[in-house]
Amino acid sequence: MELKTEEEEVGGVQPVSIQAFASSSTLHGLAHIFSYERLSLKRALWALCFLGSLAVLLCVCTERVQYYFCYHHVTKLDEVAASQLTFPAVTLCNLNEFRFSQVSKNDLYHAGELLALLNNRYEIPDTQMADEKQLEILQDKANFRSFKPKPFNMREFYDRAGHDIRDMLLSCHFRGEACSAEDFKVVFTRYGKCYTFNSGQDGRPRLKTMKGGTGNGLEIMLDIQQDEYLPVWGETDETSFEAGIKVQIHSQDEPPFIDQLGFGVAPGFQTFVSCQEQRLIYLPSPWGTCNAVTMDSDFFDSYSITACRIDCETRYLVENCNCRMVHMPGDAPYCTPEQYKECADPALDFLVEKDQEYCVCEMPCNLTRYGKELSMVKIPSKASAKYLAKKFNKSEQYIGENILVLDIFFEVLNYETIEQKKAYEIAGLLGDIGGQMGLFIGASILTVLELFDYAYEVIKHRLCRRGKCQKEAKRSSADKGVALSLDDVKRHNPCESLRGHPAGMTYAANILPHHPARGTFEDFTC
């Protein structure tokens, strides 16, 4: 018998030759390069073609990997029909912040300069520009002789002197059913005291609509009360040159930001606002720039751009003026009229118009907005002017200058989804690489595993030949001893070669009386 060599025992089975591996490999062209033939032009051409294909493959794969790490995205647009839609919140503000009749002597004393009704000497600045009736009332209120001022609070002033929805609202219908001022919730914005219809707050359910078109939404008739507008004798942030209302249509999940996002509605017109709900889905970094985390704010629970802006503006004013405006959340003290004039209004104007770095709000990953199309017609017509004047006990001129109708509805009962999607995902990358591997070198993932497996066997064998595995093998042999199988022993044929062994190696007859006289080793194996 030929015993195994020490090298075979230590190093294991020697791996097959490169020619044998190439002939059985699934990698195309490898068998022609590593063949048993002598070096020839054919083998050289095969090697050249293989290396060229491999180079092209590496270039294409590199380009695909670079494209993947550019994180491109595409935008998918779809329209989805719905059986019903949640009607949006509608916030409206009169462009005049304070009613002239509600400004008291104490209000005029504290806020007269802020409203440009008085100068810094508590005097009416330009009596020639004033209406005679208003001037008479104002002169009486501006007489501060023996007047003892009382404490003044801007929040209370805005709430008391702002326009009342119960006086403004002449008619209200939602889906053909009557609604009232009780369906409007008071909300403060930079325009002062405003009102939100269908706010979804205070335990009230969000209203839904079942059809599109006029008559299936909100229709209101308002009196803007121009007779109550403050006289304008100067330019301040609290005075308005316009007449009408400002309207914002928004989701119930975000606060109104009407001074930046609202649209105007003029008296003397019926304005039709056709809406379409749009649901926007943006991708977070690195494919997009949306904010996927919840808002870290003490004032708002859910993140939105308007909530972020209001939160940022509030913090900015508190840091710079040590107070907050009436429409801002929090527990900081309200600004006084002097702080409004000297600090709050200039600081907020600077922040909104010029500072592009302080209040930078990222787009939320999920957003609902409402696309709008506006159209309008003149009211009242000549045929209806007298009727409306009689109905509301006003003159025809008053009706034309103060009455407006606002009609908000869904154009159709569907919503539009605008969704960002990854243009190239990891599955696409692997598919492209796999396809190019199959095209250029005829390889697959299993082919790559074949190459790694063969390389592992070759490296392992060579390391063991250099003695790096022998120490472990010798240590193992010293611990365990040499283990021979029964077949290995029999192949030495001890029964024939050791029959004439000296008697000193035989068993004693009294131990094995019926056994032939053989040596211990022969007896065991035979």
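In case you wondered, yes, glycine gets a Cβ from its N, Cα and C as well.
Substitutions noted, but not modelled.
Under 8 Å, Cβ to Cβ, and six or more positions away along its own chain, Gln84 (mutagenesis position) finds Lys208, Thr209, Met210, Leu413. Per Swiss-Prot, mutagenesis Gln84 to Leu is noted as: No effect on pH-gated monoatomic ion channel activity. Increases desensitization rates; when associated with P-83 and M-85.
Quoted from Swiss-Prot for the published mutagenesis Phe100 to Leu: No effect on channel activation and inactivation. Classification of Phe100 (mutagenesis position) by DSSP places it within a helix. All protein chains considered, the CB of Phe100 (mutagenesis position) has 19 other CB atoms within 10 Å.
Taking a C-beta cut-off of under 8 angstroms and a sequence separation of 6 or more, Val103 (mutagenesis position) has the following same-chain neighbours: Leu115, Leu117, Lys141, Ala161, Leu230. The mutagenesis experiment Val103 to Leu is recorded by Swiss-Prot, whose note states: No effect on channel activation and inactivation.
Mapped onto three states, the DSSP output places Asn106 (mutagenesis position) in helix. In the shown protein chains, 17 other C-beta atoms lie within 10 A of the C-beta of Asn106 (mutagenesis position). Asn106 to Pro appears in Swiss-Prot as a published mutagenesis result, with the remark: Activated and inactivated at lower pH.
In the three-state DSSP assignment, the secondary structure recorded for Ala178 (mutagenesis position) is strand. Around Ala178 (mutagenesis position), the same-chain residues at least 6 positions away in sequence with a Cβ under 8 Å from its Cβ are Cys172. According to Swiss-Prot, the experimentally introduced change Ala178 to Pro is described as follows: No significant decrease in inhibition by the spider pi-theraphotoxin-Hm3a.
Under the DSSP three-state reduction, Arg190 (mutagenesis position) is assigned to coil, being neither helix nor strand. What Swiss-Prot notes for the published mutagenesis of Arg190 to Lys is this: Small decrease in inhibition by the snake mambalgin-2 toxin; when associated with Q-259 and E-260.
If you draw a 10 Å sphere around the CB of Asp349 (mutagenesis position), it holds 11 other CB atoms from the protein chains shown. What Swiss-Prot notes for the published mutagenesis of Asp349 to Gly is this: High decrease in inhibition by the snake mambalgin-2 toxin.
What Swiss-Prot says about the mutagenesis result for Val352 to Ala is this: Moderate decrease in inhibition by the snake mambalgin-2 toxin. Annotation note: Val352 (mutagenesis position) sits in a helical segment as assigned by DSSP.
Quoted from Swiss-Prot, the note on the mutagenesis of Lys354 to Ala is: No change in the shift of pH for both activation and desensitization by the spider venom psalmotoxin-1. For Lys354 (mutagenesis position), applying a Cβ distance below 8 Å and a minimum sequence separation of six or more within one chain yields no residues.
What Swiss-Prot says about the mutagenesis result for Gln356 to Ser is this: Moderate decrease in inhibition by the snake mambalgin-2 toxin. All protein chains included, Gln356 (mutagenesis position) registers 8 other Cβ atoms within 10 Å of its own Cβ.
Under mutagenesis, Swiss-Prot gives Glu357 to Asn with this note: Moderate decrease in inhibition by the snake mambalgin-2 toxin. Sequence-distant neighbours of Glu357 (mutagenesis position) (same chain, 6+ apart, CB under 8 A from its CB) do not exist here.
One entry in Swiss-Prot concerns the mutagenesis experiment Gln436 to Asn. Its note says: No effect on Ca(2+) block. Other C-beta atoms found within 10 angstroms of the C-beta of Gln436 (mutagenesis position) number 20, with every protein chain shown included.
With a 10 A radius on its CB, Val352 (mutagenesis position) counts 14 other CB atoms from all the protein chains. Note on proximity: among Arg190, Val352, Gln356, Gln436, the mutagenesis positions of the record, the Cα nearest Asn106 (mutagenesis position) is that of Arg190. Each residue contributes its Cα atom, and for Arg190 (mutagenesis position) and Asp349 (mutagenesis position) those atoms are 12 Å apart. Gln356 (mutagenesis position) sits 12 Å from Asp349 (mutagenesis position), taking the Cα positions as reference.
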